[in-house]
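Asker: Look at Swiss-Prot and you will find ASP107, THR112, ASN198, TYR432 tagged as histamine binding site. Quoting Swiss-Prot on the natural variant PRO263 to Leu: In strain: C3H/HeJ and CBA/J. One entry in Swiss-Prot concerns the natural variant VAL312 to Met. Its note says: In strain: C3H/HeJ and CBA/J. Under its natural variant entries, Swiss-Prot includes PRO330 to Ser with the note: In strain: C3H/HeJ and CBA/J.
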Amino acid sequence: MSLPNTSSASEDKMCEGNRTAMASPQLLPLVVVLSSISLVTVGLNLLVLYAVRSERKLHTVGNLYIVSLSVADLIVGAVVMPMNILYLIMTKWSLGRPLCLFWLSMDYVASTASIFSVFILCIDRYRSVQQPLRYLRYRTKTRASATILGAWFLSFLWVIPILGWHHFTPLAPELREDKCETDFYNVTWFKIMTAIINFYLPTLLMLWFYVKIYKAVRRHCQHRQLTNGSLPTFLEIKLRSEDAKEGAKKPGKESPWGVQKRPSRDPTGGLDQKSTSEDPKVTSPTVFSQEGERETVTRPCFRLDVMQTQPVPEGDARGSKANDQTLSQPKMDEQSLSTCRRISETSEDQTLVDRQSFSRTTDSDTSIEPGLGKVKARSRSNSGLDYIKVTWKRLRSHSRQYVSGLHLNRERKAAKQLGCIMAAFILCWIPYFIFFMVIAFCNSCCSEPVHMFTIWLGYINSTLNPLIYPLCNENFKKTFKKILHIRS
């Protein structure tokens, strides 16, 4: 590619005498290889454009920048590469000045548009990661199309100096008809300025943007890991063994609601030692379960404050045998029970008993004072409401985490794709621009074979870009396989 003065023809002044040596029968294998690269570049970029057009999943705002990049790469493969190959095997330019200017214009415009397309793609990814909510309202196809048109407009500005340089500088040297070169091929200050604007400045900005993107994605991943640590994404399901069953038969260790009791406070503000649990992670009791192993579900729930009540006097109790497996015969009135179920705002891991086992409770397992029948029914009703509230909050939490996970995955995939595109772009173009800066100040340092190699290395970037998309994007990969009838 030829940002400033990339055409190999334009370097004849710097590498005089080398072109005749290159135009020999030994170039035939090289011409075959370069022609193959040109054909592959055209085919791959046409495949990208057809894939985006035919697959609805690829009709996204971000892929508009990919389309712009593919169009620029397609021009490089279909126009710039073939004419460069043609000029490579000729000892002199014999196609006329108009065709020469057309080739130079396409070379400069397409190569610059390719660079600018990568640049605006990087900006889009940066804003999507750094300002997701604000940029989401701004990120529309209309605005993306306007940005792309702006990049191409700036690229087409190359036509002005290519076609009209002699109008601005009357002292421009007279050009030979057998050479295809720009009027400013020997204007060092202009070439250096355009090299900085077209390559060095965008590259530095893209590297800065990508570092920011990488840090943001890494920060989001760490934040999500911390969030998942306090709010598990999935229910923790454990199979209770016989040991757990035997441990649940011990009196005083059970909660009829399947929720661990919090230590209640006495009127003086101290903790009631009777209600203090030894293990904060005690699982739900087995008093409501059937014989054998059962399944308990541990869910992050809201703490349930259970007020400590006075036990029923021994003379009022009925069914002493059942007392070992029931509520330890609490004597409660409706007012005290209404205060037994205060839900705390902070969430912690609690263990809820399986509601199905709760419904299978036998009469002997739940023998309570007859006067507490209404209280029992109301308590179950309150427990059901509490369970629904907790379940609803958990569903909302899972939904937020799911959406956040999808957004994070998109960020990571987009960052990976952009990183590959930038790496290929820099590796392909940095040799040319380094060599260009050297020969801009040292004409005798020019080597035509080296210069041609750096130019074609830049051209190959247009071949690599379409290969990067399916490697970094699953939708592109599936669409390519579908179009090419490749079975997974």
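Each Cβ is built from the backbone N, Cα and C atoms, and glycine gets one as well.
A description of the local structural setting of each listed feature is requested, covering burial, neighbours and distances.
Answerer: If you draw a 10 Å sphere around the CB of TYR432 (histamine binding site), it holds 24 other CB atoms from the protein chains shown. Following the DSSP three-state reduction, the secondary structure of TYR432 (histamine binding site) is helix.
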Asker: Compare all C-alpha positions of ASP107, THR112, ASN198, TYR432, the record's histamine binders, and send over the largest distance in angstrom.
Answerer: 15
Asker: For the binding-site residues THR112, ASN198, which one has its C-beta crowded by the most other C-beta atoms within 10 angstroms?
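Answerer: Per the Cβ count, the most surrounded site is THR112.
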Asker: Just to be sure I understand the packing, how many Cβ atoms besides its own are within 10 Å of the Cβ of ASP107 (histamine binding site)?
Answerer: 29
